[in-house]
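Enquirer: Structure incoming, see below.
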Amino acid sequence: MAKCRVRVSTGEACGAGTWDKVSVSIVGTHGESPLVPLDHLGKEFSAGAEEDFEVTLPQDVGTVLMLRVHKAPPEVSLPLMSFRSDAWFCRWFELEWLPGAALHFPCYQWLEGAGELVLREGAAKVSWQDHHPTLQDQRQKELESRQKMYSWKTYIEGWPRCLDHETVKDLDLNIKYSAMKNAKLFFKAHSAYTELKVKGLLDRTGLWRSLREMRRLFNFRKTPAAEYVFAHWQEDAFFASQFLNGINPVLIRRCHSLPNNFPVTDEMVAPVLGPGTSLQAELEKGSLFLVDHGILSGVHTNILNGKPQFSAAPMTLLHQSSGSGPLLPIAIQLKQTPGPDNPIFLPSDDTWDWLLAKTWVRNSEFYIHEAVTHLLHAHLIPEVFALATLRQLPRCHPLFKLLIPHIRYTLHINTLARELLVAPGKLIDKSTGLGTGGFSDLIKRNMEQLNYSVLCLPEDIRARGVEDIPGYYYRDDGMQIWGAIKSFVSEIVSIYYPSDTSVQDDQELQAWVREIFSEGFLGRESSGMPSLLDTREALVQYITMVIFTCSAKHAAVSSGQFDSCVWMPNLPPTMQLPPPTSKGQARPESFIATLPAVNSSSYHIIALWLLSAEPGDQRPLGHYPDEHFTEDAPRRSVAAFQRKLIQISKGIRERNRGLALPYTYLDPPLIENSVSI
């Protein structure tokens, strides 16, 4: 006979408790005990409860290997319960044979209906560390089960592959939004839709009467940053600053030679550059920068309210004056092929010509941001990381424990996006000039160009030559966060991988990397994505990239959407007239006629309001309430990571006090651990 204390912790979320009966059996090196019911007087397993149970085992099972948890309905059905599956969220189990000698079994899973969970003691183990056949068999069975539950599908040819579920109703509770998060998202969507519907804006297919009328819509859920955008959107300095610190801060690059198809001359830009210099001198000095939206050339366009929509493929040349002067646009060409019907617009042109040219650039920024930077890089690729993690890494694996907080809710939000945003006839088709067809074109085109280095911030900054451009807060804050993540990951890797050989010998890790390469990057070797990792250094870089992409990168390109776009002329989602082919034609009336119709603008506002802020149940970067790591060494690393993020946040907030428009999107407490909205 053997006696032990079993302590059980139930989650605090709404619906986490259960009326079902829970039993456990203990698996050890000498065998497995019979199922032992966990019950006492009163109700067990209420939400938020931690409960102790004294159990007696008929035999000694030897060294404990696993805990088998069994849940079944009560023998006597309770009123109103017989028609539903009673789910239970278990946080952890603890076994104590002697006082002070407890074994901890992390769980942090939902168990729906009648079923069974197998839990291992919390110490993380790489596959080559498991020598007992029972543990080896458990790892394999766990992965086989998850690979059946979470399978791949091709949603659109040429896109990264994704989860093979049609709707969020099909998802199991372990990858689904919490009840609170779901309710808040629904309330947000419903309130936004109702307000705009009552105002009649969703049914108006015509033009806005004036910018002043747009201003009245702008009163919808204002923010301080959005107010700043409204006040400064026409200014050249603000236009340029958005390439650095707006929602698409990843395109600008230093220009050392002008493209052949962008024939800017000294005469054109002399009024901006001033005396005593030239284009060639500024190119050699490194003070010119280029933003090229050429990927949009010839892209599919949409039809809205029965009218064809239009897109441009502009190139924008910007100049950084010496000293502390602002970055300014000095030339814009709206199409890729130069010619008499493709003028180069200049700041010295008529006010409305120049404003219209800048607005076409902003429309192109919107398309590339939403389709490529946001949807592809910050949603579809993180979904690949999430799905491969669930399919190839068992829960006891140190990299599963490290990554699971960073894939929370990603499969839910992406499944919801395929239902409500990118499906034919949904929000993207209702509000944007490219529609789902154009978005699909852009994603396919970028997938053919996408390189591993683009996903690694330090390499991307170097490749674009923007290491020293002043006022680039996305770079400054992002590099600090990248460094903090890399230091944290390096410590975790050093704990579990003593050598490069140990990385090479981890077959679960290698299967994970191969699956990301084959399913996410479609086996394209030119992407530079690894299909195997053979050193600790390569592993640290790869995991840092994954965590940064799922957290900071997503925050940088997602959190500011409402701020930047709610004043629609700053980032119009469509253009109703073609790009101008000559100068001197733009007027206030033609500017308004080019902008989106009222209903398209309004549907766009609904999408922005939904996608810009987390609807509750948030977990900021480095906040890990689910304690998957139980050993002292990784817990110390987590604490050090959290302290570093606090220091970074203090520095960002101190800097922001001196800025007219604070850059907050990479302040660590405002970064979500995962792609969850």
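Glycine is treated like the rest: Cβ placed from N, Cα and C.
Substituted residues are absent from this model; it holds the original ones throughout.
So Swiss-Prot lists the following for this protein:
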DOMAIN    2-125  domain 'PLAT'
BINDING   Gly15, Gly17, Asp86, Ala87  Ca(2+) 1 binding site
VARIANT   Glu32 to Gly  In clone K12
VARIANT   Leu38 to Met  In clone G2
BINDING   Asp39, His40, Gly42, Glu44  Ca(2+) 2 binding site
VARIANT   Pro58 to Arg  In clone K12
VARIANT   Val76 to Ala  In clones G2, G5, G11 and K1
MUTAGEN   His374 to Leu  Loss of enzymatic activity
BINDING   His374, His379, His554, Ile677  Fe cation binding site
VARIANT   Ile413 to Val  In clone K7
VARIANT   Arg536 to Gln  In clones G2, G5 and G11
MUTAGEN   Ser558 to Ala, His or Asn  Retains catalytic activity indicating it is not required for iron ligand-binding
MUTAGEN   Tyr603 to Asp  Changes the stereoselectivity of the oxygenation reaction to produce (15S)-HPETE instead of (8S)-HPETE. Completely changes the stereoselectivity; when associated with V-604
MUTAGEN   His604 to Val  Changes the stereoselectivity of the oxygenation reaction to produce (15S)-HPETE instead of (8S)-HPETE. Completely changes the stereoselectivity; when associated with D-603
Enquirer: For the domain 'PLAT' (2-125), what's the mean pLDDT in this predicted model?
Expert: 90
Enquirer: If the Ca(2+) 2 site is taken as the center of the Cβ atoms of Asp39, His40, Gly42, Glu44, which further residues of that chain fall within 8 Å of it by their Cβ?
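Expert: After dropping the recorded site residues, what remains is Leu38, Leu41, Lys43, Glu51, Phe53.
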Enquirer: Tally the residues of the domain 'PLAT' (2-125) by DSSP class, grouping H, G and I as helix, E and B as strand, and everything else as coil.
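Expert: So the domain 'PLAT' (2-125) is made up of 0 helix, 66 strand, 58 coil.
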Enquirer: What other residues of the same chain, not counting His374, His379, His554, Ile677, have a CB atom within 8 A of the CB centroid of the Fe cation site?
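Expert: Going along the sequence, the neighbours appear as Leu375, Ala378, Pro382, Ile413, Val557, Ser558, Leu611, Val675.
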Enquirer: Across all chains shown, how many C-beta atoms besides its own are within 10 angstroms of the C-beta of Asp39 (Ca(2+) 2 binding site)?
Expert: 14
Enquirer: Can you name the recorded positions among Glu44, His379, Tyr603, His604 whose CA is within 10 A of the CA of Gly17 (Ca(2+) 1 binding site)?
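Expert: Close recorded positions: Glu44.
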Enquirer: Measuring Cα to Cα, tell me the gap between His554 (Fe cation binding site) and His374 (mutagenesis position) in whole angstrom.
Expert: 7
Enquirer: Looking only at His40, His379, Arg536, the recorded positions on record, which one has the least crowded Cβ, with the fewest other Cβ atoms within 10 Å?
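Expert: Among the recorded positions His40, His379, Arg536, the sparsest Cβ neighbourhood within 10 Å belongs to His40.
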Enquirer: Any idea what DSSP makes of His379 (Fe cation binding site), helix, strand or coil?
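Expert: In the DSSP reduction, His379 (Fe cation binding site) maps to helix.
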Enquirer: Taking Cα atoms as reference points, which of the binding-site residues Asp39, His40, Glu44, Ala87, Ile677 is nearest to Arg536 (variant position)?
Expert: Ile677
Enquirer: When the Cα of Pro58 (variant position) is compared with the Cα of each of the binding-site residues Asp39, Gly42, Asp86, Ile677, which one is closest?
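Expert: The smallest Cα gap between Pro58 (variant position) and any of the binding-site residues is with Asp39.
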Enquirer: Suppose the Ca(2+) 1 site is Gly15, Gly17, Asp86, Ala87. Which further residues of the same chain have a Cβ inside 8 angstroms of that site's Cβ centroid?
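Expert: Going along the sequence, the neighbours come out as Ala16, Thr18, Trp19, Trp88, Phe89.
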Enquirer: When neighbour density is defined as the number of other C-beta atoms within 10 angstroms of a residue's C-beta, which of the binding-site residues Gly15, Gly17 has the lowest density?
Expert: Gly15
Enquirer: To the nearest Å, how far is the Cα of His374 (mutagenesis position) from the Cα of Ser558 (mutagenesis position)?
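Expert: His374 (mutagenesis position) and Ser558 (mutagenesis position) have their Cα atoms 7 Å apart.
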Enquirer: Hey, what's the Cβ neighbour count for Ile413 (variant position) at 10 Å?
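Expert: Result for Ile413 (variant position): 20 other Cβ atoms within 10 Å.
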Enquirer: Helix, strand or coil by DSSP: which one applies to Ile677 (Fe cation binding site)?
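Expert: For Ile677 (Fe cation binding site) - judged by DSSP and reduced to three states - the answer is coil.
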